[in-house]
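So the structure is just underneath, and the comments pick up after that.
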Amino acid sequence: MPACCSWNDVFQYETNKVTRIQSVNYGTIKWILHMTVFSYVSFALMSDKLYQRKEPLISSVHTKVKGVAEVTENVTEGGVTKLVHGIFDTADYTLPLQGNSFFVMTNYLKSEGQEQKLCPEYPSRGKQCHSDQGCIKGWMDPQSKGIQTGRCIPYDQKRKTCEIFAWCPAEEGKEAPRPALLRSAENFTVLIKNNIDFPGHNYTTRNILPGMNISCTFHKTWNPQCPIFRLGDIFQEIGENFTEVAVQGGIMGIEIYWDCNLDSWSHRCQPKYSFRRLDDKYTNESLFPGYNFRYAKYYKENGMEKRTLIKAFGVRFDILVFGTGGKFDIIQLVVYIGSTLSYFGLATVCIDLIINTYASTCCRSRVYPSCKCCEPCAVNEYYYRKKCEPIVEPKPTLKYVSFVDEPHIWMVDQQLLGKSLQDVKGQEVPRPQTDFLELSRLSLSLHHSPPIPGQPEEMQLLQIEAVPRSRDSPDWCQCGNCLPSQLPENRRALEELCCRRKPGQCITTSELFSKIVLSREALQLLLLYQEPLLALEGEAINSKLRHCAYRSYATWRFVSQDMADFAILPSCCRWKIRKEFPKTQGQYSGFKYPY
């Protein structure tokens, strides 16, 4: 029993066998596809710098806003409204925020002189009452400004609300002033300091480099590297109106993108600035009005703590820093090249698809007969036969049958179920072409006295004439030389096969049958060709000659070794061979499955 594994199995190499087709058309297609793939791979390699190892950045941001705004607002004192002018500088309109953000106030509402005491609630929707029963003592509504005392008191001459303990007077629900009080904030400027680090490449840089003009202002075309931005220009870049946004406020994003090439031969690492609005300007303004928040300024008056509540509207600027730094890495280059090598197989896939399509049965039966222009494509059938070797599954039911009066071979892949093999219809299979180089290996006795084309001995197999039938010849026999099978009843149908489909001359009467199948000299030569020291005497030699004759007939009539393995010999040929090389006991086993 052979070993299941050995060192010889380890030290071996397997490769594919290819078929080279000499064709101008397919050669042109191959090189066009190869050059297309090569151009794409090269372009992607250089344009996207796929030979580099990419590293994300680590960033820190610091901002400084500069500018002064004059504010004019209406102030009511003692029932008299008057205009008050004021100045807002950086400390007034900017508030510290966490993270990479800063806030610029553009509008506001004030509630001055608030102190903790009892007062009526502001009569907003759902807050009015008619009696004390509409108020609950100790109730704290999340939408309320304080804690209810349980009393319903007048807010003004027409409306009554629940009394609350809160910062009084309660904040009024006024609309934001139009136009915005700090509408001149569009002229403010902001300086953005951005430091970045690529820890994987051990590289650090920033957006403000030595020698930069500190009095510059950012412009997308004329000064794209300046880190000082005018707020109005930021809105103008994205098509927004600063005056409109300043009324209710909003959220703006300042994007800083770093695409750094850290290779020494083409070093470049500069930021690219862009802007976008981050809040939804189409949201229902009655529910979500812009961006605002409240803060208070506390003070004491006559020993009492008071505050001024400010509802600030403005623009929050979020600075978003992202990007990568790339540097040449041999491993990345090798990985990219390896991943793109499979693209060159596109030519093979396309050409194989063309060959398989034009060699299909549909093209052969429908396209070529009706389209004269497509006839040259029939050469793909030849390419297909050279490229592909069809293999039929070697099942126990597989059998091949050849009739001397038909040009093709029949493949029978079914159970006979008692029906004679002569009458079973199978699938037509083209007869393989004979390799005439094999004829040179035949015995010398086959080379003398060759039949001349046209002589009667060559044409006799094609004549259809009445043949005297043997007394023992069964009904399915067409040549008159077949004999009944000796096999059991369940296997007998396998040997019920004649050499002809229609009545005519038997193939065993041909001269070539005698020279190839029955010639003892030829068969002995074949046996010695395989075993040079074989003893050609004794009882066992007849068995070897008989099986060699079976194989010689199968190889002669079926050509293909795969078909010969499953070939069923006609009854007339089988009995002719058995009579020439008989078995001592006279009992024969019949066809055996080879696998």
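Numbers here mean position along the shown chain, with the first residue as 1.
Including glycine, each Cβ sits where the backbone N, Cα and C put it.
What you see is the original sequence, not a version with the noted changes.
Listed in sequence order, Leu309, Ile310, Lys311, Ala312 are the same-chain residues six or more apart from Arg294 (ATP binding site) with CB atoms under 8 A from its CB. Swiss-Prot lists Thr189, Arg294, Lys311 with the feature ATP binding site.
Swiss-Prot lists Ser342 with the feature Na(+) binding site. Applying an 8 A CB threshold to same-chain residues 6 or more apart, the list for Ser342 (Na(+) binding site) is empty.
Cys479 (Zn(2+) binding site) falls outside any helix or strand according to DSSP and counts as coil. According to Swiss-Prot, the Zn(2+) binding site annotation covers Cys479, Cys499, Cys506, Cys572, on the basis of experimental evidence.
In sequence order, Ile577, Arg578, Glu580, Phe581, Lys583 are the residues near Arg546 (GTP binding site), counting only same-chain partners six or more apart with C-beta under 8 A. The annotation GTP binding site is assigned in Swiss-Prot to Arg546, His547, Tyr550, Ala567, Lys583, Ser589, Gly590.
Record note (Swiss-Prot) on the mutagenesis of Phe88 to Ala: Decreases inhibitory potencies of antagonists. For Phe88 (mutagenesis position), the count of additional Cβ atoms within 10 Å of its Cβ stands at 19 [all protein chains shown].
Among the mutagenesis results in Swiss-Prot, Phe103 to Ala has the note: Decreases inhibitory potencies of antagonists. The residue drawn here is the original one. Counting every protein chain shown, the Cβ of Phe103 (mutagenesis position) has 20 other Cβ atoms within 10 Å.
What Swiss-Prot notes for the published mutagenesis of Arg125 to Ala is this: Moderately decreases the affinity for BzATP. Does not affect the binding affinity of ATP. Every protein chain considered, the tally of other Cβ atoms within 10 Å of the Cβ of Arg125 (mutagenesis position) stands at 7.
DSSP classifies Gln143 (mutagenesis position) as coil under the three-state reduction. The annotation that Swiss-Prot gives for the mutagenesis experiment Gln143 to Ala reads: Reduces the affinity for both ATP and BzATP.
For the mutagenesis of Ile214 to Ala, Swiss-Prot gives this note: Does not significantly affect the affinity for either ATP or BzATP. The structure shown keeps the original residue. Contacts of Ile214 (mutagenesis position) defined by a Cβ separation under 8 A and a same-chain sequence distance of 6+ are given as Ile228, in order along the sequence.
Take the CB of Lys297 (mutagenesis position) and look out to 10 A: across all protein chains shown you find 11 other CB atoms. Quoted from Swiss-Prot, the note on mutagenesis experiment Lys297 to Val is: Does not affect the inhibitory potency of the tested antagonists.
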**Request:** Output the one of Gln143, Thr189, Ser589 that, of all these recorded positions, has the highest number of other Cβ atoms within 10 Å of its Cβ.
**Result:** Thr189
**Asked** Say you check the Cα of Thr189 (ATP binding site) against those of the recorded positions Phe88, Gln143, Cys506, Ala567, Ser589; which is nearest?
**Response** Phe88
**Item:** Cys572 (Zn(2+) binding site) in three-state DSSP notation
**Value:** helix
**Asked** Just checking the recorded positions Gln143, Cys479, Cys499, Cys506: which sit within 10 A of Gly590 (GTP binding site), CA to CA?
**Response** none
**Request:** Inside 10 Å of the Cβ of Lys311 (ATP binding site), count up the other Cβ atoms and send me the figure.
**Result:** 16
**Prompt:** According to DSSP, which of helix, strand or coil covers Phe88 (mutagenesis position)?
**Reply:** strand
